[in-house]
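Engineer: Shown below is the structure under consideration.
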Amino acid sequence: MTRILTACKVVKTLKSGFGLANVTSKRQWDFSRPGIRLLSVKAQTAHIVLEDGTKMKGYSFGHPSSVAGEVVFNTGLGGYSEALTDPAYKGQILTMANPIIGNGGAPDTTARDELGLNKYMESDGIKVAGLLVLNYSHDYNHWLATKSLGQWLQEEKVPAIYGVDTRMLTKIIRDKGTMLGKIEFEGQSVDFVDPNKQNLIAEVSTKDVKVFGKGNPTKVVAVDCGIKNNVIRLLVKRGAEVHLVPWNHDFTQMDYDGLLIAGGPGNPALAQPLIQNVKKILESDRKEPLFGISTGNIITGLAAGAKSYKMSMANRGQNQPVLNITNRQAFITAQNHGYALDNTLPAGWKPLFVNVNDQTNEGIMHESKPFFAVQFHPEVSPGPTDTEYLFDSFFSLIKKGKGTTITSVLPKPALVASRVEVSKVLILGSGGLSIGQAGEFDYSGSQAVKAMKEENVKTVLMNPNIASVQTNEVGLKQADAVYFLPITPQFVTEVIKAERPDGLILGMGGQTALNCGVELFKRGVLKEYGVKVLGTSVESIMATEDRQLFSDKLNEINEKIAPSFAVESMEDALKAADTIGYPVMIRSAYALGGLGSGICPNKETLMDLGTKAFAMTNQILVERSVTGWKEIEYEVVRDADDNCVTVCNMENVDAMGVHTGDSVVVAPAQTLSNAEFQMLRRTSINVVRHLGIVGECNIQFALHPTSMEYCIIEVNARLSRSSALASKATGYPLAFIAAKIALGIPLPEIKNVVSGKTSACFEPSLDYMVTKIPRWDLDRFHGTSSRIGSSMKSVGEVMAIGRTFEESFQKALRMCHPSVDGFTPRLPMNKEWPANLDLRKELSEPSSTRIYAIAKALENNMSLDEIVKLTSIDKWFLYKMRDILNMDKTLKGLNSESVTEETLRQAKEIGFSDKQISKCLGLTEAQTRELRLKKNIHPWVKQIDTLAAEYPSVTNYLYVTYNGQEHDIKFDEHGIMVLGCGPYHIGSSVEFDWCAVSSIRTLRQLGKKTVVVNCNPETVSTDFDECDKLYFEELSLERILDIYHQEACNGCIISVGGQIPNNLAVPLYKNGVKIMGTSPLQIDRAEDRSIFSAVLDELKVAQAPWKAVNTLNEALEFANSVGYPCLLRPSYVLSGSAMNVVFSEDEMKRFLEEATRVSQEHPVVLTKFIEGAREVEMDAVGKEGRVISHAISEHVEDAGVHSGDATLMLPTQTISQGAIEKVKDATRKIAKAFAISGPFNVQFLVKGNDVLVIECNLRASRSFPFVSKTLGVDFIDVATKVMIGESVDEKHLPTLEQPIIPSDYVAIKAPMFSWPRLRDADPILRCEMASTGEVACFGEGIHTAFLKAMLSTGFKIPQKGILIGIQQSFRPRFLGVAEQLHNEGFKLFATEATSDWLNANNVPATPVAWPSQEGQNPSLSSIRKLIRDGSIDLVINLPNNNTKFVHDNYVIRRTAVDSGIALLTNFQVTKLFAEAVQKARTVDSKSLFHYRQYSAGKAA
């Protein structure tokens, strides 16, 4: 809501509606806008007053006249123009639950259709007595709009106010029943009026008989009880000549083929003349069909002898589920009625439909005559068109003759399913996290396991992602067996042989699981072992994944897709592009996250992108580019009974051309009309039905911004990133529901777990909105452009919840990175815009920083039309963004003395943080907080209940907003707060979600109440049933303090969520928060690298020579004294941000500048880099300075590779016992010195028996899940008990004195990289972390474990040739490796000098040309050609800084990645690979539990 920023529109509406001189109750507005003079405008206030005494203040945007009526609410997400003109609202003051109204303005209210009916309205004008909304869009945008909503309301003299907590109002009506109310302006007192005592039907009915569709063959008499225009349209469309008669017209003697009664408002029992006329028809011999709609249902029932009653709160909205009693099929319906028939029907009549939620009557039918009626609105407008088929049924009755009933003409359900009988189900996970396939599948897989357990189905989970919650082996919500194995057809087949499941779920493991399942189907494995694919069939999956099949399927139902050709060669791709015309879009089959896709403006780009795409797949789609169109997504659920619901629709703020995973996304869609919304919804359901999807799927549309033209982009027949977002945005647990559906359970029988009362067969209503913003880490990848497009690049995302776009948008921006204050022109991480910035180019070429470029353009007074032209972003979003910057300017003109409570409150309502405000007012954040609280401005806690408060909810799913007037919940539990990890990014991924979930579960097992704060929709920790209270909120000092104090928490755990919460330790502590575990003062000493190094010196714990430096001269002086290379490290960072090995003075200058930018408040530490050392990790739990649990793992790679990118071995393989004892001794000293109570991690360098400390983190590390699962001891469980002061049984813990060292198996943790997505990035490892995920596997020895782990990362073991590229210094060490590879039968290729050296040492090698020298020597083959034709299927490239072929080596590495072949760039990993290939002839399918069982058997 932008109250302070909307004065221009207020002026317009005030001038057009009434004179300013009449305003009595006034509110001062401050307003400034570029190009517009400063205005001082007074906005009129009014109150909504209820008969129970409730009084709420609001601000007028309609006609300034008091009015009385019955206050009702509508939870619909769209179609306010249609709703306002619905005659059923006559005499009622309508409360819209949708928090933002007026986005699309008002259409042409004078336009008429071919029947002479108002084209965009459901009657001849607005019928509501008044309108109440939370937030009104003064600035509107839609291609059909001709004026603002406020202007239209004033023209029709209808009062409307905004600024009302509509959720609070809805709850009052819900709990107390519909009640009388009034909108009162000062000086215009009115009495309460009960419209139900009036015959409202008479007021809205036509006064004359009117005929529509004259000359049509079927005569239908339509009795107007407040009939909607769309009823008439639908009748005429089907060939009716409609005779519209007044409500009291005697139609009993009229000649007709069918009789329809439709409407309307008020108490139907008051329409006695109509009831008597219908009674005559029912009791006569006339058997022409009768169809009653809404009031027509009650009128028909009353005429038949049934009774009606006034409902306590009415059914008004667009998501009411009804069940056809005759065939058990469910439909989503639009409803608007306050009266209903009771369930005792007279003889000869029976119910036809029933409400799934409240079991009220929704329709009746005669048992022998063609009479039927429904309580809902099959003509909708606004709302879903699911039951429009009833008009067809009505006409079928007319055509069939007079002696039949409605059941004979209703369409038969497409499917009648039965429960799928399975006893054991195999669930395929997605493997390690990668760009495009991240933590959302941990969430969805965990939900699927939970659903199976609820239904007493045994589950076998196959997933090598050691860091995921779903791969826990112990717990009530865990699978019965877990296999840490590669998700490949070979290994899945072995698991099927061993476990003999009778069911298989493919939809919870992303593209990995889907592709694997398709291959198993094609190979006949599933048929051979009698495994049923649950949910969507493989044939349907193939129809969505194969681009040609998909196109053919859509053509079968005449659905719109972009003109396209599926091709299998570059030659055909070029021909297709010529036929379609450039620009074209290419898409790969069976690909994830837009991999292998891109926009090709010309032939050269198509050649480049197409060649890379064909390296990954055998088929691509070449299609017309719809860049610049709107991108809209729907999440659709369909059960085996053909019941369909659309759970969520989402709108990409970024237009087509940017992958949805890289787009800013809002839910629900904000700029669609009801016609657009329902058109795409209807299409979604039609497509999903035709494709045979059973479960959940995502469908993406391109919608033309100024017409109704659309095309379908793709369908994902599985849970996806968007599914996880939709689940968290709505509270509807999509994965859980999809898993139940896969067992054949129909939707109406599944409970809505959020409300605890309603069915899962419904479409959620939102009285808030969410904004998703991606998190990129492109700066980490050298050579990668910040430009984004159709291939996804983001590594994570956040979701923010608010009740205005501005609020959720600014929250989301801050959630993405702690350095961001909100929507500002400043770049994240304190970066500066380049001096030669081309702002127009920044806007026209989407990038990871374009949102800040938009802010900069607005700051520079660029016009909105120009920004729209450059970005194709809908102007409505830009209006809102401009409003934020206008508030920023307003605040900058004030100070702590002059800023008013009103202005401060308005800033908070549009998402300004205290920190943001403090920078405008010249205060500190603490001073701003103090000022705000002094003015009694505080946030409100609201629930996400899936129903917009329509039903009471048991949900604990919460968010915080300044747009409200009451809390939804009580604060009487005083739980322990646990801070989650925030957005996934490089260095902080699913492993920290595992830590948080483990801690939460331990607390709950101990009987402690938990309060969780996190903002990542991909996580299990943000699953509302994991904790007692879930706040989907910012991990900022301000918001944590808000929640902590409001909840009166008993303490806060910050050490299980990674670096973001850890960085809050000291600020929270200084603000009085009780930090559980290690003291924040000790955390501060450890995080500050300078202080930590000094402490180690005091403890006489060995470390490499170091120095804290503040200037370049200090750094150069130190480096010259100890010699290069040196390691440069900033403080308080995660995953090696700005950490670099420095080899020269030039590098020192460059890297030091970067390090000081990311860590401005703390000194940078320089350390002598120790070459040739092995890195060792110590993961441990301390208790009051004593180590009570520990695990030591070893890196395969030598030091210099970030620990997050390293391959870990547990137990250690090459470290001497003497060195291990030194590691333990140093750990003891550190634990004692820092009085550690909780989790911590220490990293060591080991060279021979020398042991040096690298760093210590007084929090959980990313290797905690790995060591916990490997050793069978949950380190976080232990740490949590320590932190809250619970006793810990140390007898079975791996203490320093009695370690647990596996003897029968070895665990290998391997990193997952996403190099193919990061176009032009150099795929080589450095100090700064680059991996996006991890996997772990187990084997009897290191070699089998290593090969399993490598295969789990997608590594393909070569079958033909290996290209070797090594620098001269590597040769002596590499010769043995080369001999091993040659002996294993691989053909070796090498550049000329290396080839000569290998041949001279009796290792045959074929010489090849460097890429830059291709063609110079005809006898030397091209590396790129050999790779692309498959002669080379592994590249070993071991460069150093001394080579003169730096660029050539980069080209070779990049070619390997772009061609989808294996690449090794580390000598130690290459050496282990060669050994593994030689020694591990076969790789078994055993997993951790097999080895544990063997160990237990030996022990017994």
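The backbone N, Cα and C atoms fix where each Cβ goes, and this holds for glycine too.
OK, Swiss-Prot features for this one:
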type	residues	note
DOMAIN	219-404	domain 'Glutamine amidotransferase type-1'
DOMAIN	551-743	domain 'ATP-grasp 1'
DOMAIN	1093-1284	domain 'ATP-grasp 2'
DOMAIN	1355-1500	domain 'MGS-like'
MUTAGEN	T1391 to V	400-fold increase in the activation constant of NAG. 3-fold decrease in the reaction rate at saturation of NAG
MUTAGEN	T1394 to A	900-fold increase in the activation constant of NAG. 3-fold decrease in the reaction rate at saturation of NAG
MUTAGEN	W1410 to K	60-fold increase in the activation constant of NAG
MUTAGEN	N1437 to D	70-fold increase in the activation constant of NAG
MUTAGEN	N1440 to D	110-fold increase in the activation constant of NAG. Modifies the specificity for the activator: Binds Phe-NAG considerably better than NAG
Engineer: T1391 (mutagenesis position) has how many other Cβ neighbours within 10 Å of its own Cβ?
Structural biologist: 24
Engineer: State the Cα to Cα distance, in Å, between T1391 (mutagenesis position) and N1437 (mutagenesis position), rounded to an integer.
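Structural biologist: Distance (Cα to Cα, whole Å): 11 Å.
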Engineer: Please identify which of T1394, N1437 has the densest Cβ environment, defined as other Cβ atoms within 10 Å, among these mutagenesis positions.
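Structural biologist: When each Cβ's neighbours within 10 Å are tallied, T1394 leads.
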Engineer: So what sits near W1410 (mutagenesis position) in its own chain, CB-to-CB under 8 Å and at least six residues off in sequence?
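Structural biologist: Non-local contacts for W1410 (mutagenesis position): T1391, I1423, F1445, D1448.
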Engineer: Given the model, what does the mean pLDDT over the domain 'ATP-grasp 2' (1093-1284) come out as?
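Structural biologist: Value for the domain 'ATP-grasp 2' (1093-1284), mean pLDDT as a whole number: 89.
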Engineer: To the nearest Å, how far is the Cα of T1394 (mutagenesis position) from the Cα of N1437 (mutagenesis position)?
Structural biologist: 12
Engineer: Sort the residues of the domain 'MGS-like' (1355-1500) into helix, strand and coil with DSSP and give the three counts.
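Structural biologist: Across the domain 'MGS-like' (1355-1500), the residues distribute as 72 helix, 25 strand, 49 coil.
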